[in-house]
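Below is one structure, written out as structure tokens, with a few remarks after it.
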Amino acid sequence: MIVLPNKVRIFINDRMKKDIYLGISNFGFENDIDEILGIAHLLEHLLISFDSTIFLANASTSRSYMSFWCKSINSATESDAIRTLVSWFFSNGKLKDNFSLSSIRFHIKELENEYYFRNEVFHCMDILTFLSGGDLYNGGRIDMIDNLNIVRDMLVNRMQRISGSNIVIFVKRLGPGTLDFFNQTFGSLPACPEIIPSSIPVSTNGKIVMTPSPFYTVMVKINPTLDNILGILYLYETYHLIDYETIGNQLYLTVSFIDETEYESFLRGEAILQISQCQRINMNYSDDYMMNIYLNFPWLSHDLYDYITRINDDSKSILISLTNEIYTSIINRDIIVIYPNFSKAMCNTRDTQQHPIVVLDATNDGLIKKPYRSIPLMKRLTSNEIFIRYGDASLMDMITLSLSKQDISLKRNAEGIRVKHSFSADDIQAIMESDSFLKYSRSKPAAMYQYIFLSFFASGNSIDDILTNRDSTLEFSKKTKSKILFGRNARYDVTTKSSFVCGIVRGKLLDKTSLVEMMWDLKKKGLIYSMEFTNLLSKNTFYLFTFTIYTDEVYDYLNTNKLFPAKCLVISTKGDVENFSSLKKDVVIRV
């Protein structure tokens with residue numbers, strides 16, 4: 001670890017795929033409480049800008065921090081990626097503090113599309129922020145556009161809170177002149193912020209939250225000590241369904257169950273977690289997980305690898321102490337209990353977006369203060385990989401699981417999805433068959449539409465056949481290479497339970513790079529949040545799908561795009577009754 005005079009921390013991580021990865025602690029949307037919810041997320045969207053033909057890049061805003069990364073591709077170099085990321089924050093050697101109203105307006109439209117996307121695919125339920133005075137979704141809404149001047153002032157104010165002590169930088173390599181460049185830019189920031197934000201309200205403990213969830217989850221408040229953090233690292237590397245959450249200076253260990261009986265037994269204090277010592281902790285975490293640790297606990301004074309001896313040599317005492325603290329919090333009701341509930345009729349009037357949630361007090365009724373049984377946990381395997389064809393009945397359940405677990409990766413091709421995970425076959429089956437997970441998987445049907453229309457365009461099956469078997473999506477006919485013929489009509493309107501644009505496009509020069517560039521252009525115009533592409537077996541032919549509330553504008557953009565003169569697009573309007581009648585004509589597509 002390299003520490004600059006103003007306390008910026010720099011780490012060299014040669015295993016990282018990114019060229020540069022930067023995080024800012026105490027800079028997430030928990031700072032929006034008592035201001036305008038969404039300022040942090042809007043700032044993230046305003047800052048990031050790059051040439052998608054020579055860079056891969058992204059940014060994210062969480063409850064307590066913001067992070068940005070950039071990777072060079074094609075003709076760009078690692079140094080180019082570093083300078084590009086730094087340019088998001090500095091202009092002519094000075095920290096950016098000026099944002100045009102037109103740019104703010106476009107990005108607010110983009111935020112509304114992101115809200116729509118996330119609300120269609122996920123359940124946006126940030127329980128901790130909600131209990132602390134925020135909303136269940138805090139990423140910003142379209143009504144921010146009514147206060148553009150106030151929003152701009154808040155953005156400038158937020159930039160002035162950045163300080164050296166909040167900055168963490170990972171670089172793949174520290175090339176010649178890179179350290180000097182960091183000194184001249186991030187090293188020029190004050191060690192402490194120019195504007196000190198007000199303290200974040202303390203979240204309420206002792207609550208039961210009934211809301212959509214794939215698991216029965218308990219958030220247990222523990223002290224944010226070094227030993228407890230090492231204990232969390234130990235548990236995270238060893239077991240599934242264990243993680244942590246922070247808000248302000250508070251730390252919660254999250255434990256999820258698939259069995260309601262074990263969950264209730266844990267809550268009553270009659271059972272403890274069965275934590276066994278493994279052979280050795282290697283700290284082989286992803287760069288995302290490592291960055292999260294440094295940002296959530298900015299007081300850590302050493303490289304995490306400096307603690308590898310301590311976490312292995314003292315694991316027994318660390319885990320005993322953590323287990324005792326967990327049990328004490330259960331008995332004292334220093335917990336937040338998340339109980340899966342999928343009723344569409346319930347909502348909390350404090351949530352301005354009217355998401356389904358009910359909050360109750362966690363009482364001491366039925367507490368047993370002498371545990372007499374232990375609950376086994378799901379152990380992690382080193383690695384596992386499966387391939388699921390689009391016709392497999394478990395496809396949507398696996399997609400749902402990957403969306404609810406960050407350590408599961410999906411890679412999609414024309415025939416199916418490749419899934420990398422670290423579960424055993426028995427544990428995967430137990431999750432897939434659990435009542436709460438099945439209800440959760442079925443509670444957001446919008447994600448299914450992406451695969452319904454992919455099946456329609458990539459196979460010879462009729463829309464009627466596909467809809468009849470939508471729970472399993474249909475097997476794609478991939479034994480022979482499909483020849484796709486485009487008809488005269490480029491637009492087909494349908495009614496579904498969601499609003500989106502999808503279809504197939506073909507062009508002689510069409511490739512993934514040009515489509516990614518197109519996606520970023522649509523994002524800058526505020527018309528979409530993201531777009532998915534699948535390369536079909538027919539030459540220069542892609543299937544694309546995007547959720548959007550601006551369907552006509554997106555269609556007009558795609559219809560006039562010279563990249564793909566051949567196109568067949570489906571525009572879905574959201575309605576209570578599905579109507580696919582426009583797709584029942586043979587002129588749509590022939591395979």
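The backbone N, Cα and C atoms fix where each Cβ goes, and this holds for glycine too.
If you look for the noted substitutions, you won't find them, since the model keeps the original residues.
What Swiss-Prot lists as active site is Glu44, and the listing cites sequence analysis. Every protein chain considered, the tally of other Cβ atoms within 10 Å of the Cβ of Glu44 (active site) stands at 25.
Residues annotated as Zn(2+) binding site in Swiss-Prot, with sequence analysis given as evidence: His41, His45, Glu112. Sequence-distant neighbours of Glu112 (Zn(2+) binding site) (same chain, 6+ apart, CB under 8 A from its CB) are Gly140, Arg141, Ile142, Ile549.
Swiss-Prot gives this note for the natural variant Phe182 to Leu: In strain: Garcia-1966. Taking a C-beta cut-off of under 8 Å and a sequence gap of six or more, Phe182 (variant position) has these contacts in its own chain: Leu4, Val8, Ile10, Val86, Ile169.
Annotation of the natural variant Ala490 to Thr in Swiss-Prot: In strain: Garcia-1966; the original residue is retained in the structure shown. Contacts of Ala490 (variant position) defined by a Cβ separation under 8 A and a same-chain sequence distance of 6+ are given as Asn559, Lys567, Cys568, Leu569, in order along the sequence.
Under its natural variant annotations, Swiss-Prot gives Pro565 to Ser the following note: In strain: Garcia-1966. Secondary structure at Pro565 (variant position), taken from DSSP and collapsed to helix, strand or coil, is coil.
Here His41 (Zn(2+) binding site) comes close to Phe29, Thr61, Leu111, Asn138, Gly139, Gly140: these same-chain residues lie at least six apart in sequence, with C-beta atoms under 8 angstroms from its C-beta. Calculated from their C-alpha atoms, the gap between Glu44 (active site) and Pro565 (variant position) amounts to 35 Å.
Of the recorded positions His45, Pro565, His45 has the largest number of other Cβ atoms within 10 Å of its own Cβ. What surrounds the Zn(2+) site, by Cβ distance within 8 Å of the Cβ centroid and not counting His41, His45, Glu112, is the set Gly38, Leu42, Glu44, His107, Ile108, Glu110, Leu111, Glu114, Tyr115, Gly139, Gly140 from the same chain. Ala490 (variant position) falls within neither a helix nor a strand when secondary structure is assigned with DSSP, and so counts as coil.
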